[in-house]
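Undergrad: One structure, as structure tokens, below. Some questions next.
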Amino acid sequence: MAQSSNSTHEPLEVLKEETVNRHRAIVSVMEELEAVDWYDQRVDASTDPELTAILAHNRDEEKEHAAMTLEWLRRNDAKWAEHLRTYLFTEGPITAIEAADTAGEGSGGDAAKGATAQGDGSLGIGSLKGEAALARPPRL
């Protein structure tokens, strides 16, 4: 996989800066996920409890790195953002969400049986504006 970070399919001179940066991010995610897989295997194979704990900790750090880079991709690529909003943090069959989304039934496909997603990027908590004012004691 190291070769992926040193090579592009097209000459660098013809690529936009944002394309090169996305390439860096994508390769980083690939490397982080590969490291997660390696650490998973080492955790399974280790017979020493302390080493197992260290390896599991290291694996989880790699997951954090992958998540951070995915967030960068979401913030810097509208199509990534659209797809991540459709599929992440939903319930129900993923393929049903995809079918509902491609049928034009909205982001996350609430029409998909059991699916829940907020197409507006919200966590579904709702607004707390005005509620703080109600909870405050009157000024004297």
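Keep in mind that glycine also has a Cβ here, set from the backbone N, Cα and C atoms.
Okay, so Swiss-Prot annotates it like this:
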- Glu31 to Ala: Altered oligomeric state in solution (decamers, tetramers and dimers), partial liganding of metal at this site. Increased ferroxidase activity, alone and encapsulated (MUTAGEN)
- Glu31, Glu34: Ca(2+) binding site (BINDING)
- Glu32 to Ala: Forms decamers in the absence of Fe(2+), no bound metal ions, 40% ferroxidase activity (MUTAGEN)
- Glu32, Glu62, His65: Fe cation 1 binding site (BINDING)
- Glu32, Glu62, His65: Fe cation 2 binding site (BINDING)
- Glu34 to Ala: Altered oligomeric state in solution (decamers and dimers), no metal ligand at this site. Increased ferroxidase activity, alone and encapsulated (MUTAGEN)
- Trp38 to Ala or Gly: Less stable oligomerization, cannot obtain crystals. Increased ferroxidase activity, alone and encapsulated (MUTAGEN)
- Glu62 to Ala: Forms decamers in the absence of Fe(2+), binds 1 Ca(2+) via E-34, loss of ferroxidase activity (MUTAGEN)
- His65 to Ala: No longer forms decamers in solution, a minor dimeric form is observed, binds 3 Ca(2+), 55% ferroxidase activity (MUTAGEN)
Undergrad: Looking at the mutagenesis positions Glu31, Glu32, Glu34, Trp38, which has the shortest Cα distance to Glu62 (mutagenesis position)?
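TA: For Glu62 (mutagenesis position), the spatially nearest of the mutagenesis positions is Glu32.
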Undergrad: Give the number of CB atoms, excluding that of Glu62 (mutagenesis position) itself, located within 10 Å of its CB.
TA: 19
Undergrad: Measuring Cα to Cα, how many Å separate Glu32 (mutagenesis position) from His65 (mutagenesis position)?
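TA: Glu32 (mutagenesis position) and His65 (mutagenesis position) have their Cα atoms 7 Å apart.
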Undergrad: For the recorded Fe cation 1 site formed by Glu32, Glu62, His65, name the remaining residues of the chain with Cβ within 8 Å of the site's Cβ center, in chain order.
TA: Ser28, Val29, Glu31, Leu33, Ala35, Val36, Glu61, Lys63, Glu64, Ala66, Thr69
Undergrad: If you draw a 10 Å sphere around the Cβ of Trp38 (mutagenesis position), how many other Cβ atoms fall inside it, taking every protein chain shown into account?
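TA: Taking all protein chains shown, Trp38 (mutagenesis position) has 14 Cβ neighbours within 10 Å.
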Undergrad: C-alpha of Glu31 (mutagenesis position) to C-alpha of Trp38 (mutagenesis position): distance in Å?
TA: 10
Undergrad: To the nearest Å, how far is the Cα of Glu34 (mutagenesis position) from the Cα of His65 (mutagenesis position)?
TA: 12
Undergrad: DSSP on Glu31 (mutagenesis position), three-state: which is it?
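TA: The residue in question, Glu31 (mutagenesis position), is helix (DSSP, three-state).
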Undergrad: Let me make sure I understand the structure: which of the mutagenesis positions listed (Glu31, Glu32, Glu34) has the fewest other Cβ atoms within 10 A of its Cβ?
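TA: Looking at the mutagenesis positions Glu31, Glu32, Glu34, the Cβ with the fewest others within 10 Å is that of Glu34.
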Undergrad: So if I draw a 10 Å sphere around the Cβ of His65 (mutagenesis position), how many other Cβ atoms end up inside it?
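TA: Looking across every protein chain shown, the total is 17.
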